[in-house]
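Here's the structure we're looking at; comments come further down.
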Amino acid sequence: MLPQFLLLLLYLTVSTAKTITGVFNSFDSLTWTRSVEYVYKGPETPTWTAVLGWSLNSTTADAGDTFTLIMPCVFKFITSQTSVDLTADGVSYATCDFNAGEEFTTFSSLSCTVNSVSVSYDKASGTVKLPITFNVGGTGSSVDLTDSKCFTAGKNTVTFMDGDTKISTTVDFDASPVSPSGYITSSRIIPSLNKASSLFVSPQCENGYTSGIMGFVTSQGATIDCSNINIGISKGLNDWNFPVSSESFTYTKTCSSSGIIVEYENVPAGYRPFVDAYISSENVEQYTLTYANEYTCKNGNTVVDPFTLTWWGYKNSEADSNGDIIVVTTKTVTASTTAVTTLPFNPTVDKTETIEVLQPIPTTTITTSYIGISTSYETFTATIGGTATVIVDTPYHITTTVTTFWTGSVTTTTTYSNPTGSIDTVIVQIPSPDPTTTITEFWSESFASTTTVTNPPDGTNSVIIKEPYNPTVTTTEFWSESFASTTTITNPPDGTNSVIVKEPYNPTVTTTEFWSESFASTTTVTNPPDGTNSVIIKEPYNPTVTTTEFWSESFASTTTITNPPDGTNSVIVKEPYNPTVTTTEFWSESFASTTTVTNPPDGTNSVIIKEPYNPTVTTTEFWSESFASTTTITNPPDGTNSVIVKEPYNPTVTTTEFWSESFASTTTITNPPDGTNSVIVKEPYNPTVTTTEFWSESFASTTTITNPPDGTNSVIVKEPYNPTVTTTEFWSESFASTTTITNPPDGTNSVIVKEPYNPTVTTTEFWSESFASTTTVTNPPDGTNSVIVKEPYNPTVTTTEFWSESFASTTTITNPPDGTNSVIVKEPYNPTVTTTEFWSESFASTTTITNPPDGTNSVIVKEPYNPTVTTTEFWSESFASTTTITNPPDGTNSVIIKEPYNPTVTTTEFWSESFASTTTITNPPDGTNSVIIKEPYNPTVTTTEFWSESFASTTTVTNPPDGTNSVIIKEPYNPTVTTTEFWSESFASTTTVTNPPDGTNSVIIKEPYNPTVTTTEFWSESFASTTTVTNPPDGTNSVIVKEPYNPTVTTTEFWSESFASTTTVTNPPDGTNSVIIKEPYNPTVTTTEFWSESFASTTPSVSSFESKTFYSSEAQSSLEIDSSNTFMTSISVSTASSYDESSTIVSSAFPTLHISSYSLSTSFVPPVTLPRYVNTTISSSPSFESSSMYSSVTSAVTSIDNDREVPTSTTTYLHSKLYSESISTVIQTKSSDWSLSLGNSNKPESASTVSEESLHYLSTPGPSSSEYSISFTSEKEGHVSSYVPRVSYTSSVKVSISSTMSSENGMSATHTFGISTNTIPSSTETSIKSATVTTPVSESTNTGMSIFMSTTTESKTTDITTETSVSGEVNLGSATVKVSSSEFISKGTVTRIMPTELTNSESTFTASPSFVLTSTESSVIETPATIEMSSRSSSYSVPLSKLRSEGETTRVIPTSSTATGSTVIGSPSSVSTSNESIITGSSSFVSTTAETISTRSIVTESIVAGSPSLVLTTTVLDTTETTITETSIVGESSSRSLTFKASSLSKGEITGTVTPEMSVSTSKATTGTTSEVSIKESLTTKVPTFTSTTIKPETSETQHSESRTTQIPYSETKGSQLSTANSQVSQTGSSKSSIFESAISKDESTFVSATVKSITTPAVTQYQTSLPNPAVSVSEESGKKSSIIESQTENSATQHSIYFDSIETSTLSNTLANTLVSGAMKNSETTSELTTSDKAIGFSTTTETSIPGATNSALSPSVDSGKSSMLGWSGGIVSTVSTSTRLEDSTATSSSITAANQDSLNPSTVSKYPHGSETIDNGSNGSSHSSSALASTISASHSIKFSAHQTTLSQSLISSSTKTVIASTYDGSGSVIKLHSWFYGLVTIFFLFI
């Protein structure tokens, strides 16, 4: 037993051990002590001593727990010990084993185990010293090469790891004093291998080695291990002259046990050849190596320098020192770190010691990236032998660039990383240009225009910015005047103008509303004068306190008192008085509490009074009954509760004790029922006579005879001669206990005395009296009581007798000394205690045990066990209590369990009844009680509000019963169109017309006429001009007077600042302007020249220049100007520019034009005039919105949405006396024709004009063209200008139009969405925006079977976001769809369930808006779901369900796969799935069709609709067969097939013997050679008969028993014959199985029904080819026929049978002519599936099949010659199926099915998709494809007829370059994906129709 217990203890200890971390918590020091003759402090030289601090906490560390210290780059431990203990105060708290890394791992480690200690501790800590040496290389092994890079000479950080705890210290390492240019030798002992590792590195050749010889030869006694040789070349050495890499090179080696020689050649410069090997040197004190050192450098130097070195050998005194073999093996384990262990080894038996390197499962880390801010990790574990994978998804940011000007002289770029988003900001600051005066004007265009007027050097440039009118915000204020006042504040462009209207005070009505935001909002609606202003204050909802009062009326009244914000609202509900139930509870507080719970009308109010617990007086009475009775009288609070317990009389046990008083005391203790009462009699102490004897035993004996009170007690002590030490302890009992521990002779006996309160020391003395005396000295508390016992010397023999008296008598007979005294004790008879026990027997047993006097006799009654009744109650404590009441035999035991009250969750539901219902579900303890309240539906009020978000939100607020539900719809604010009118009043009026959501609000502003401000400007003309600009209301009209420029006088001054300043003083017209230039002294050199102009000019020496636009202006107003001002319009162009002194490149990136038709005009007018510095370029383009799809090149796809024309022009002016003009214009109109006109003219100074024009047209290619582009390039060369040498503009527009194809069958989709692109400039700035798509989808599917007709689903998709990433895998076919509403068809037809959210990757569904269930009547139930559901999905599922109804077969057809891995949180149900399809890398589609017909399976579905309520839906399905079909797999796909499991089916596989036969024959003739190969394969099975039976409950009265038996083996024969003349393959086979089903009532006495099914499946396949010359016709025909015969017998003696027959035939014929192969295929398929309902009696079917234009011969099929061609064939199949069914009510039902199929096929790829649609991907030869669809009609006579409707799908493709890539996207892998043209066909349709 003890070994088993120890084994169990060991098992429990091992099984509960855990891994802890953080024990090693400090790296106190790392010091070096020189060993042997090492002369420098290198990391590899012994000995380094590491002092580490450790700490163990008893609360977290248990015996057997383990922890590990990882010591990177540590080679070994310099000690003969194998372990070290972690000790503190002499106690070993843990033992750590040394695991040296040596040549096996790149680190060493300590594997520690917590020891079991006998001392109690909270925390133990200390330090441990470890003598170590580091690994910095030494061989070419992978471990040494890795560790060779651990350290460098100088200061290093050494870090060890204990779990996540890292401890570090710094240390200085000396470099090797040996020169690295000479030869390098090294030898290092590996203790675990008992070998030395020797290294040789050839001396350095700086230019490389031509050839060389290296190696070494051992002396006698030392051997070389040729299996461990490393040869390589290292690119350099580390600071200790060890290789850091090992690369392959050309060499030959010769190795034996006595030497290794390597001959090498052609070593590149910078590399050093090396060789290392293991050397065994046991039992010798030293060994000598002779080194071969011969080499020729590439510079021609040849060195031959062999040498010899003596190494001291390694003497190992371990058990394996006698030459045992050590083998190193590698083993993969499931641990997380690498460890080294030595397997058990007995040197007397074993000859091989094995060192195992335990390596963890290798892990491959794959790093991916995405645009984001956080890094995620996903680990895919692997078993041993596999490789685990860790996918690290790292974020990267994209940038947006903001360019600003600053006062510095250089361009700076600063990147600001966004810590919370994925878009960083790059701020580019460029030097500010010359001083510029900016004039901002408003104009009527919708885009901005900037015109820069550049004055001569040292002047002030002007920038005229024309901005669209700012929106105006009108603010109305009230003042104390009686009239109105209007003030207009005009802000800069892109701002908002303000109009402040001061009106006399209107009365104001303030309305306060509450909303769901956490902040307050105030909106003021100001009406015109004499109106009433409104202030709408939106505040966060106040908390509401509802007070319910009762009044005398018979109806209810509710009064709501809404307080101001930040207050508390009150709802006063006055209700008719409800009846009140008062419940009084007790609680643990010392005060009373009263809680009133007022329920809704017609309810019952509750008053819960919590009172301090009343004291309870329990009175127990005994009565004559044999059972117990308890009566509890609970008094009101502040009273005393009474518990009257009536029990059968308990037996009484009387115990007599002694105490220190001089009188007697009797105490009666009455125990609970079924217990034993106690009577404690306390008597004065009797005198005690103690007789001590010595005997020959080695232990002591004490016998105590206690007499009744007034008697004399006797103690007979038999002791060995040992002394006794008495130890006194305290315990909780009220009496003393003495335990004597007798030790062997020569020991010390111990007496352990347990005393109440004070300890007692008992001293026994001998005296001369003849009687015993006991004296007790009682000391105060915390003292020690003394008992002095004086005993006579003689021993006493006591004899006890029983007598009839009721008291005890003691007679002592004292004999002379050396005699024996006698004590005769007479005792009254002992009381008897009867104990009743239960045992497993069925009868009763009584046993009587008689004890000595003053004892208690026992009667043990054993009874059969009583039954037990368990009662569970709730109480107010927070813990559970269990009380067991055991009654006498033949009674019933009670177990009373008191549990804390369960929490209660109240769920309110609405139902269709007009009254309320409350159901309370009380769960067992530790559960949650539920109260389900069902209320009539509340009326709903819908309120629509506007909010600041860009999307719509619907919030439903469901109020308690008898309330009103609210639906709050939050819509984005409507766009507002503001119309301003003038009127004759002196005040402003604003009228706001607010329309419903998705509309446009109107603001009509009526304003008084504006004042006028006159502004005078200068311009380059010689005459004056006046322009009147009329601004919107509340603005100021402007009159702009343009005057010729005043002459300017320029004054240049020097000042002490480091920057230049230019001040322009502009005088009124006809005056003289002044320019004052203040320049710093350096570094400006000013050269003054005279010229013919009337003004001064300063030209700075500019080394760099950069500007976003170029400008020009007239130098003088007197110069000759072209009278036409057509080209003077100021237009801006956005450019990104860079300059240097030699060239200038300007790259213009035009945004995408979002217009319908436009004209693009570019004009270049280069007039040249003196001075040469007046050069200007004016460019403009309109502004427009654009968004982007990623493009790999700077191109744009133009989208069109309206008919307005926007000109774009670029004009360059060069003023000179000789004029020349060049104009080029490109215009595109809605006719899609491009026109390009080029013209130029020379205009001499004499004003004569010679013009030459040419016109070029560029026509748009046909609509099927894949791509064309038009580029416009203009170029201007600077005129003798050193800082503007050359500027080049290039812009391009690419328009992509591709063909499309449409189908009228299957699926029709119309996508309306905006596609826009973004131009990516050289700074890789990327802007990604999303578009909104509205997709109405209508699908129609016909299966051709009467059980399924049509499904139509119309979904309104309100939000589709198409995402295109910059990098990574791109799938343009995916989208994230959120369906906000769905419309389902009416009852009686199949309901299609559209998923509420679809994603292509992992997605989370929270609070799904709806969940649809289909009942047996095919109705739709919508249940709101408030659970959180997480699903990993690769595809979406659209279940098509039609459940069982009378007279029809039930079938469930999912048309697509269902995702796996779904998890539902919040309900006990789980989601099981059956199929998964994964599509990667392409827009292909994988369709999996699973048709399931199961046998009487019960499917239960759980839906959580708002915790904790639970909705259960049970669907009963009937199925007889399972068929799985997978079709249409296009592109790269991964699919997991469905595995169908049914509990009622037996599992088994066909097994048997396969016998192959093959014969080959060849015959030669003059006509040629004929070869024949005959292959035959036979499969014969021997399947034993096996039967499976499944019994499950059917109804409340019957149960279903299903028995399936398979007993007929399956046989199959395959044969093939191949020859050069013909080939033939045949295959036959058949199988048969039977299924027996029966239903039996639960009492197994009534036979209900039985069904026998027999299934026979014969299959025949024949294939024959013939090869006549020159053409070969090949035909193939395969067929499969399945028959199912089902019969059913019921008690009513009715017979029910079903016959199922299906035929499938396919024929293939080919024609081969020369090397041209054309294919044609003929497909014939007829399927009939006919079943009936449970009530059907008879059934019959007739199938007719005809193939027009073809014969039905299997071996020689023919095709209608009029329809066959080289490109394919066409044929037709007409099938007619007629059925009739007779029901019990003699109602006849007949149906017929007619199907017609016609196919035309090219030798190209055919891809089939769901719903019968097909896609044919042809080359460039063009084709047509037609398919048929079935429509169904139902007549009133219960007949179903299917007729064929022809639908033609045609495609015409004309392209001159079919291989042109239409669009490119970047998938992150560097490849370009070519997308099929159908997608861009949709894009083209979009362009053509918007």
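Backbone N, Cα and C atoms are what each Cβ position is placed from, and that goes for glycine too.
A natural variant is reported in Swiss-Prot for this position, Val39 to Ala, and the note states: In allele ALS9-2. Within the same chain, residues at least 6 positions away in sequence whose Cβ sits under 8 Å from that of Val39 (variant position) are Pro177.
Listed in Swiss-Prot is the natural variant Ala63 to Pro, annotated as follows: In allele ALS9-2. Counting every protein chain shown, the Cβ of Ala63 (variant position) has 14 other Cβ atoms within 10 Å.
Per Swiss-Prot, natural variant Met161 to Thr is noted as: In allele ALS9-1. In the three-state DSSP assignment, the secondary structure recorded for Met161 (variant position) is strand.
Per Swiss-Prot, natural variant Trp312 to Thr is noted as: In allele ALS9-1. Under the three-state DSSP scheme, Trp312 (variant position) falls in the strand class.
With a cut-off of 8 Å between CB atoms and residues at least 6 apart in sequence, the same chain places His397, Ile398, Thr399, Thr400 near Ile423 (variant position), listed in sequence order. DSSP assigns Ile423 (variant position) to a strand in the three-state reduction. Swiss-Prot gives this note for the natural variant Ile423 to Val: In allele ALS9-1.
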Comparing local Cβ density (other Cβ atoms within 10 Å) for the variant positions Met161, Trp312 points to Met161
Taking only the Cα atoms, work out how far Ala63 (variant position) lies from Trp312 (variant position), in Å, as a whole number.
-> 44
Where Trp312 (variant position) and Met161 (variant position) are concerned, what is their Cα separation in Å, rounded?
-> 35
